[in-house]
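Asks: Pulled from Swiss-Prot, these are the listed features:
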BINDING   Met162, Val163, Leu164, Thr165, Ser171, Thr198, Arg326, Gln420, Thr421, Leu422, Gly423, Gly424, Thr449  FAD binding site
BINDING   Ser171, Thr224, Lys225, Arg301, Lys338, Glu447, Asp456, Arg460, Lys461  2,3-saturated acyl-CoA binding site
MUTAGEN   Glu447 to Ala  Loss of activity
ACT_SITE  Glu447  active site, proton acceptor
Amino acid sequence: MSHYKSNVRDQVFNLFEVFGVDKVLGADKFSDLDADTAREMLTEIARLAEGPIAESFVEGDRNPPVFDPETHTVTLPEGFKKSMRALFDGGWDKVGLAEHLGGIPMPRALQWALIEHILGANPAAYMYAMGPGMSEIFYNNGTDEQKKWATIAAERGWGATMVLTEPDAGSDVGAGRTKAVQQPDGTWHIEGVKRFITSADSDDLFENIMHLVLARPEGAGPGTKGLSLFFVPKFHFDHETGEIGERNGVFVTNVEHKMGLKVSATCELSLGQHGIPAVGWLVGEVHNGIAQMFDVIEQARMMVGTKAIATLSTGYLNALEYAKERVQGADMTQMTDKTAPRVTITHHPDVRRSLMTQKAYAEGLRAIYLYTATFQDAEVAQAVHGVDGDLAARVNDLLLPIVKGFGSETAYAKLTESLQTLGGSGFLQDYPIEQYIRDSKIDSLYEGTTAIQAQDFFFRKIIRDKGQALAYVAGEIEQFIKNENGNGRLKTERELLATALADVQGMAASLTGYLMAAQEDAASIYKVGLGSVRFLMAVGDLLSGWLLARQAAVAIEKLDAGATGADKSFYEGKIAAASFFAKNMLPLLTSTRQIIENLDNDVMELDEAAF
């Protein structure tokens, strides 16, 4: 039996019943795709994920990649490569890719819904399969000549990496020292060592790998502004035919031993260090590396958040299945009666609390990433939200740190509830949840730690944006609060949501006040740092509560229209999750607001020796 448990029903509900993404299908850019086809695609990829892709999940963990320092190569477990080939054979690595690169255009919301299944079943499989998506980013940023190379890479299914991190330049990317030296023929020789590079070698999955490398040209200034982006292929190739040539001077020199996500080869990558120059080409022939790389980074952050959410969802569904079957103890109302019948643990109050917590967060987080994705296509944003492309881009930028930061922190935390549901059995490798937890911890670390996400959220996505995107989302929440959808049956939930919105707005005002005060007292900026992660998490809870309540309003309409059977149970679950979240999670934001409003610098003024 597969460890992975999909939830296509919830995806379809979000896409078509709540957000109305079907409005854009069958016309213009998406003329070849209708709602029925979209449903079939979701069902088909869920079947593939539960079968061939999930099959090697455990094998890849127990038998991680083997590095050969003599050949600088990585050997992957055979079962995992079989899973990858099943993914490639179905063309699933090209979902959402531009038509001129061999893909099928589709709304980003549908694309991410499809990807959720791969990430939930075997997350490393999607990471190895990111080549076509990276090819499109290279195509969009490249010169006319480089667009040809990107097309070759997509057509031939090459692998790809994003190469930023160095031993002394992690979150501080601008401290990178990898050097680029221009050659007389216009190419560049890249010299340096990079660290924590995902999929820098991948056995025989790909005939070539294109590395997108941040490096500092000789004479360039310090910090991120001095960095440029270079295309550095593993093998040289014929620029017209794509035929593979000689080895380029970029070699894997180590593979990390990790807590989880083991089958994903996390590599040290040395450039120009082994007697062969690492030849690269300046992407777009412009020195604009960090801005170009942010196209890749934003894609990666969306992926990480979706991965975390997918893992929590399957963790919850595994816990639910176990709880429905595990018989232990009597019902609490009969706990003093030693002759009372034994019941399944779903009868116990704390198990129900835990399961509903998992359900509410798993489904709330799914709603957040899909809501975010509806702003990633101008056509969808216009049809679904009535906003123009500029505002859509701003809202997407605002929400990405929520998807990544809030999603990764929350999924990891609530997966412990999934494990707890299984009791001691959850601690065993007989069940998948302990691996889910190990595999998901990385999500709050790579592609920008949660603190980085929180500061990006506050400084760039709110302050620099002058609050435009935040005001739009707050306005949407206010409109829902005032709406009477549900015939008054969500009155309490709306009142709790209104309080939560006011609490979040109060937090934003306090943090802005600390920022303004820093103009006179520089140390005041510390308070922003002390409060920003809590603020990010609070906004995530607010969005979860709102989107769950929106779902409940739709569910009430469906029940009033006579839904029966499995649909009736599904909609009743939606109302229950929204009500539970509003009553149990949203009130906690009031205390968070009080904490942020009363922040001081005591912890910053404490001597380091006292820690």
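Placed from the backbone N, Cα and C atoms, the Cβ positions cover glycine too.
Keep in mind that this structure shows the original residues, not the substituted ones.
Small disclaimer: the values here were computed from a predicted structure and weren't measured.
Tell me what's around each of these sites.
Replies: Within 10 Å of the Cβ of Arg326 (FAD binding site) there are 16 other Cβ atoms, across all protein chains.
Neighbour density for Asp456 (2,3-saturated acyl-CoA binding site): within 10 A of its CB lie 21 other CB atoms from the protein chains shown.
Note: Glu447 (mutagenesis position) has non-local neighbours Ile297, Ala300, Arg301, Val304, Lys404, i.e. same-chain residues 6+ apart with C-beta under 8 A of its own C-beta.
DSSP classifies Glu447 (mutagenesis position) as coil under the three-state reduction.
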Asks: Rounded to an integer, what is the Cα-Cα distance in Å between Lys338 (2,3-saturated acyl-CoA binding site) and Leu164 (FAD binding site)?
Replies: 63
Asks: At the level of the C-alpha atoms, what whole-angstrom distance separates Arg326 (FAD binding site) and Asp456 (2,3-saturated acyl-CoA binding site)?
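Replies: Between the Cα atoms of Arg326 (FAD binding site) and Asp456 (2,3-saturated acyl-CoA binding site), the distance comes to 44 Å.
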Asks: Just checking, which of Ser171, Thr421, Thr449 (binding-site residues) has the fewest C-beta atoms within 10 Å of its C-beta?
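Replies: Taking Ser171, Thr421, Thr449 as the binding-site residues, the minimal 10 Å Cβ count falls on Ser171.
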Asks: Looking only at DSSP and grouping its letters into three states, which state does Met162 (FAD binding site) belong to?
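Replies: Met162 (FAD binding site) sits in a strand per DSSP.
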Asks: On a C-alpha basis, identify the one among Lys225, Asp456, Lys461 that is nearest to Met162 (FAD binding site); the candidates are the binding-site residues.
Replies: Lys225
Asks: Looking only at Met162, Val163, Leu164, Thr165, Ser171, Thr198, Arg326, Gln420, Thr421, Leu422, Gly423, Gly424, Thr449, which the record lists for FAD, tell me the maximum pairwise CA distance in angstrom.
Replies: 47
Asks: Could you tell me the maximum Cα-Cα distance in Å between the residues recorded as binding 2,3-saturated acyl-CoA, namely Ser171, Thr224, Lys225, Arg301, Lys338, Glu447, Asp456, Arg460, Lys461, rounded to a whole number?
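Replies: Spelled out: the longest distance between any two Cα atoms in Ser171, Thr224, Lys225, Arg301, Lys338, Glu447, Asp456, Arg460, Lys461 is 72 Å.
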Asks: Looking only at Lys225, Lys338, Lys461, the binding-site residues on record, which one has the least crowded Cβ, with the fewest other Cβ atoms within 10 Å?
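Replies: Candidates: the binding-site residues Lys225, Lys338, Lys461. Fewest Cβ atoms within 10 Å: Lys338.
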Asks: Taking Cα atoms as reference points, which of the binding-site residues Thr421, Gly423, Thr449 is nearest to Lys461 (2,3-saturated acyl-CoA binding site)?
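Replies: Closest candidate to Lys461 (2,3-saturated acyl-CoA binding site), judged by Cα separation, is Thr449.
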